[in-house]
Amino acid sequence: MAEGVFQGAIGIDLGTTYSCVATYESSVEIIANEQGNRVTPSFVAFTPEERLIGDAAKNQAALNPRNTVFDAKRLIGRRFDDESVQKDMKTWPFKVIDVDGNPVIEVQYLEETKTFSPQEISAMVLTKMKEIAEAKIGKKVEKAVITVPAYFNDAQRQATKDAGAISGLNVLRIINEPTAAAIAYGLGAGKSEKERHVLIFDLGGGTFDVSLLHIAGGVYTVKSTSGNTHLGGQDFDTNLLEHFKAEFKKKTGLDISDDARALRRLRTAAERAKRTLSSVTQTTVEVDSLFDGEDFESSLTRARFEDLNAALFKSTLEPVEQVLKDAKISKSQIDEVVLVGGSTRIPKVQKLLSDFFDGKQLEKSINPDEAVAYGAAVQGAILTGQSTSDETKDLLLLDVAPLSLGVGMQGDMFGIVVPRNTTVPTIKRRTFTTCADNQTTVQFPVYQGERVNCKENTLLGEFDLKNIPMMPAGEPVLEAIFEVDANGILKVTAVEKSTGKSSNITISNAVGRLSSEEIEKMVNQAEEFKAADEAFAKKHEARQRLESYVASIEQTVTDPVLSSKLKRGSKSKIEAALSDALAALQIEDPSADELRKAEVGLKRVVTKAMSSR
């Protein structure tokens, strides 16, 4: 890599199933990985020798299912006892354990049992995306804009920001995926001077968002947003997998539920069938020797696939209705409906959406896999002052808080301070008081959600306001100040008005929230793993070089024509050096240095022997 640091910031779409990275240097470029693919699987695999990330990890998943981790985005910022985590754990081949209420992934790596938080796994994927960008730019990358589903809550946003920090990136901004896609659309095929309402329908591998934006010139104002952080292509694959499992059991009497390798192979076949059915109406699924020597073969029509996922497909219209209702806009006022995310390629999803908008033609002009990273790169260029073109110079992004924020009051009532769809950044205030005479401490539990009963919302954390002057109940004036930054992350302050006493917290004991010490420790660990990866690669390279050199010299020594030209003494010296080199290859775990020394030693003897012929 050339010296120097990239002055801009890369845009990373950190996806559930695939990730994508883009950079802006006078224009946006989506960067391909070393395999030439413009999207990289969000997979990390651990083996006795090394760690693999991206395509290499996904390609060996069937051989190493228990130590191949994916779907980290479905764990990040969630509690272990979260209903969706418990449901997902039944389908994942890797092990998830409970550590202080947080889900942690347990794997075998370098012949030891290791545990990683979802943030650390996501950080490994982010590091990979950073390296892909560095290989193209030729400079060190330090800054990034990372995208998250619009419907991610505070804990999920903070955990994603922490993942960025662990990967060694300065995360300038966390932006919402549909908003990033809207930028890509507004600067690309959807370029227009007229004011319009645009609905972004973003259905990816694991998450689903709908955002309604008003675009006027370079000002993008999000009017409302809704979604489901646990709906996407993975769920359609799971339904297909269950169907195929039942079919295999019916035909053979064999149940593959507990065989991680068979499940992985069948899931891969299900995913392939799903993709194929977007362009044809029937496909055949074949998996040789799936389980107990029995082959699996099945014919699947598009109609059957649609039937298996009918309820999920239909559920995608609920957030569409919600955003229209929240923005107080009728569907006839929507000028464009833009498709984003790989799962919007499914014909039935497109038909349901088009029918909902009375046969409206859907906008398919932007690449559904790349639009989010594109928008993030534009935002990165704006934040680092690298955007020079007129169209990006005046671009302004006004996003919203996806869920209401507030405090728990007496009787578990939810007191909303920041209503959902409030434009961020924002500061909102609300006054409270004491419930008992002479009460000197009030606890403020902070929640996020839309339910009246606090217990049905997400607890983000709690704090105490102490040393309140003794007064009759209802007299003290306590003000809660909620500050939401441009990343959608919350800071809360409470003040007792008569004394000015305040308690200021950035929610500390929230789920999935890492302390700065924990982040620092994980950053150091990430560096160690990276160093171990590099050492392994060097060793592998040194071994390959030595093996191929040994093979070529062995050929020389055994070739009667070539060996006859060597003096007898020289030949025996080469054979002795060859034997030393072979011994180095036989050592159980030789270092790259030992292998290099063996190669240099052999080369020295051979060069000397050849020159004295």
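Glycine too: its Cβ is placed from the backbone N, Cα and C atoms.
Don't expect the noted substitutions in this model, because it carries the original residues.
Annotated ATP binding site per Swiss-Prot: 16-18, K73, 205-207, 271-278, G342, in sequence order. For K73 (mutagenesis position), the same-chain residues 6+ apart in sequence whose C-beta sits under 8 angstroms from its C-beta are L14, G15, T16, S42, P118, S122, G206, T207.
K73 to A appears in Swiss-Prot as a published mutagenesis result, with the remark: Unable to hydrolyze ATP and moderately reduces ribosome binding.
Within the same chain, the residues at least 6 positions away from Y18 (ATP binding site) whose Cβ sits under 8 Å from its Cβ are V39, T40, P41, S42, G205, G342, D369, listed in sequence order. Working note on the binding-site residues T207, T276, S278: by count of other C-beta atoms within 10 Å of each C-beta, T207 ranks first. Local packing around the binding-site residues R272, K274 was summarised as the count of other Cβ atoms within 10 Å of each Cβ; on this measure the leading residue is K274. With the fewest other Cβ atoms inside 10 Å of its Cβ, the least crowded of the binding-site residues T16, G205 in this structure is T16.
DSSP classifies Y18 (ATP binding site) as strand under the three-state reduction.
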